[in-house]
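As written in Swiss-Prot, here are the features:
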MUTAGEN   Asp5 to Ala  Reduces lipoamide dehydrogenase activity by 95%
BINDING   Glu33, Pro34, Lys35, Tyr36, Trp37, Gly38, Gly39, Val40, Cys41, Lys50, Gly113, Asp309, Ala317  FAD binding site
MUTAGEN   Asn43 to Ala  Reduces lipoamide dehydrogenase activity by 89%
MUTAGEN   Arg93 to Glu  Reduces lipoamide dehydrogenase activity by 96%
MUTAGEN   Arg93 to Ala  Reduces lipoamide dehydrogenase activity by 94%
MUTAGEN   Lys103 to Glu  Reduces lipoamide dehydrogenase activity by 82%
BINDING   Gly178, Ala179, Gly180, Ala181, Ile182, Glu201, Ala266, Ile267, Gly268, Phe269  NAD(+) binding site
MUTAGEN   His386 to Lys  Reduces lipoamide dehydrogenase activity by 91%
ACT_SITE  His443  active site, proton acceptor
MUTAGEN   Phe464 to Ala  Reduces lipoamide dehydrogenase activity by 95%
Amino acid sequence: MTHYDVVVLGAGPGGYVAAIRAAQLGLSTAIVEPKYWGGVCLNVGCIPSKALLRNAELVHIFTKDAKAFGISGEVTFDYGIAYDRSRKVAEGRVAGVHFLMKKNKITEIHGYGTFADANTLLVDLNDGGTESVTFDNAIIATGSSTRLVPGTSLSANVVTYEEQILSRELPKSIIIAGAGAIGMEFGYVLKNYGVDVTIVEFLPRALPNEDADVSKEIEKQFKKLGVTILTATKVESIADGGSQVTVTVTKDGVAQELKAEKVLQAIGFAPNVEGYGLDKAGVALTDRKAIGVDDYMRTNVGHIYAIGDVNGLLQLAHVAEAQGVVAAETIAGAETLTLGDHRMLPRATFCQPNVASFGLTEQQARNEGYDVVVAKFPFTANAKAHGVGDPSGFVKLVADAKHGELLGGHLVGHDVAELLPELTLAQRWDLTASELARNVHTHPTMSEALQECFHGLVGHMINF
């Protein structure tokens, strides 16, 4: 039996980052993972999907915008090659995780870990046998799993993101349950490769957690792409008939049958809390079946922490990473900075145009009683967007009229996810719109749209 200062359960973005930070701070550290080193993100999520999205964007340019760019002639698009590239990208990043573990002298334990008690982890090793490890501190980073539409199950043709992203073959048609980030990203990729795509969303609009103006714009762009989006529509049943899947939906009390070769379930994620012996460690769950934590990621058991999707605060890879740093620094007794209101952290959907946001929507800000000022600048008035060939979308900023501080930012446009850090930095350190407007932005860049909105918040946009 080996003892460590810190044992991390799960090697996803949160887990491996927490392990690295703990080791950097001089703590003996082990990390336990049965399958996906780097987590869903590196293996079958964020990273390979971005490779596929880039391929899909190029297909879009060659099929929809070829004439505008002076491109002519016959071009073929091989999804199999795009798939192979996505796997190569993923495998390279996973190799990087193992390199970082070795570099930081972190012990890798390949197996499935469960708590035997509050200071012991029992690991069923992948190569057979078991190993017990004891620890002073543990960090739980077990991630999440796809929620299924109630009353349905998976089958050969009813799949999650994992099966779909690992498929080298494309269906002729697909129904996607859920118009969140995963549903919209897969919809973009598959439609550009010629798949007939229908997205079904239970709530009144696509990307329902985004600002209403954002949803309206992205629905318009997807309609131009040829994707059918059915909002305020409930999936009642899914029947896999082998060669065809039948999905029964209802809207306004009227039932309809949809048919496709495949169905992708993408309605959300549930924290992975079952099968890890949390009860034996005394770790408590919230009413939402996530692990409850404080601002330092501590559970109700003082030396056990929980980070990432499993705590349910904001299920995004970069949030897990940031939480992992906070947990490791807290364990080491080092100075740290808590993340504060998780609504103020950045989030993005990587179809083209991108959707990127942080903070409160305009409606949320009004509902919370703020005296709201809003500025909105379209990319049709941005020179770089025209040069890129995609002036769709806008920047919309929401601020507190009394103090001039940002409450939220909502962007749609080409690669606008890259613009978020300036906004979240400004919000984090309470910079005002007046102060931000004086920050000189490089010309020509998409970021000039931010500067225009900063000016707009204080009453004087320049180029619109």
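Including glycine, each Cβ sits where the backbone N, Cα and C put it.
None of the substitutions listed is reflected here, since the structure keeps the original residues.
Here the structure is a predicted model, which means the values were calculated and not measured.
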* In whole Å, how far is Asp5 (mutagenesis position) from Gly113 (FAD binding site) when you measure between their Cα atoms? -> 17
* Position of peak Cβ density within 10 Å, selected from the recorded positions Trp37, Phe464 -> Trp37
* To do: Write out the long-range same-chain contacts of Gly39 (FAD binding site), meaning residues 6 or more apart in sequence whose Cβ is under 8 Å from its Cβ.
  => Gly10, Ala11, Gly12, Pro13, Gly14, Gly15, Tyr16, Gly45, Gly143, Ala317
* Asked: In whole Å, how far is Lys35 (FAD binding site) from Gly180 (NAD(+) binding site) when you measure between their Cα atoms?
  -> 26
* Which recorded positions (Asp5, Asn43, Ala266) fall within 10 Å of Arg93 (mutagenesis position) by Cα distance? -> Asn43
* What three-state secondary structure does DSSP assign to Asp5 (mutagenesis position)? -> strand
* Structure fact -> Within 10 Å, the Cβ with the most other Cβ atoms among the recorded positions Asp5, Glu33 is that of Glu33
* **Assigned conformation of Gly268 (NAD(+) binding site) - DSSP reduced to three states** => coil
* **Cβ-Cβ distance under 8 Å to Gly178 (NAD(+) binding site), same chain, at least six residues away** => Ile199, Val200, Glu201, Gln265, Ala266, Ile267, Gly268
* Asked: When you measure from the Cβ of Ile182 (NAD(+) binding site), which residues in the chain that are at least 6 apart have a Cβ under 8 Å away?
  -> Tyr161, Ala266
* Using all protein chains in view, find how many other C-beta atoms are within 10 Å of the C-beta of Ala266 (NAD(+) binding site). => 26
* To do: May I ask for the distance between Asn43 (mutagenesis position) and His443 (active site, proton acceptor), taken between their Cα atoms and rounded to an integer number of Å?
  => 37
* Measure from the CA atom of Phe464 (mutagenesis position) to the CA atom of Cys41 (FAD binding site) and give the result in Å, rounded to a whole number. => 39
* Could you tell me which of these binding-site residues, Gly113, Gly180, Gly268, has the greatest number of Cβ atoms within 10 Å of its own Cβ? => Gly113
* To do: Would you mind pulling the DSSP three-state label for Trp37 (FAD binding site)?
  => coil
